[in-house]
Amino acid sequence: KEGYLVSKSTGCKYECLKLGDNDYCLRECKQQYGKSSGGYCYAFACWCTHLYEQAVVWPLPNKTCN
């Protein structure tokens, strides 16, 4: 599974500016989803890879980013 890293409190994606390999996204994905996950910046938001099936990713039901 893969998807955009999301803030559970706001429903917002984690923004990033440096597209492609991105240390910030990699660090945040690993922190939220575990050491086996990966991450990079895609369309100015952190995209996480190698997630477990139950991982919560954007969009969150009933939570819009505002």
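Cβ coordinates come from backbone N, Cα and C, glycine included.
Per-residue pLDDT, averaged across the domain 'LCN-type CS-alpha/beta' (1-66), gives 97. The domain 'LCN-type CS-alpha/beta' annotation in Swiss-Prot covers 1-66.
Annotation of the published mutagenesis E15 to R in Swiss-Prot: Non-amidated peptide that is not toxic to mice at concentrations up to 30 ug/20 g mouse body weight, when injected intraperitoneally; the original residue is retained in the structure shown. Note on E15 (mutagenesis position): other Cβ atoms within 10 Å of its Cβ, all shown chains, come to 12.
DSSP assigns N66 (mutagenesis position) to coil in the three-state reduction, outside any helix or strand. Annotation of the mutagenesis experiment N66 to H in Swiss-Prot: Non-amidated peptide that is less potent than the native peptide.
Under mutagenesis, Swiss-Prot gives N66 to S with this note: Non-amidated peptide that is almost inactive. For N66 (mutagenesis position), other Cβ atoms within 10 Å of its Cβ number 6.
A mutagenesis experiment is reported in Swiss-Prot for this position, N66 to R, and the note states: Non-amidated peptide that is less potent than the native peptide.
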At the Cα level, what's the spacing in Å between E15 (mutagenesis position) and N66 (mutagenesis position), rounded?
-> 14
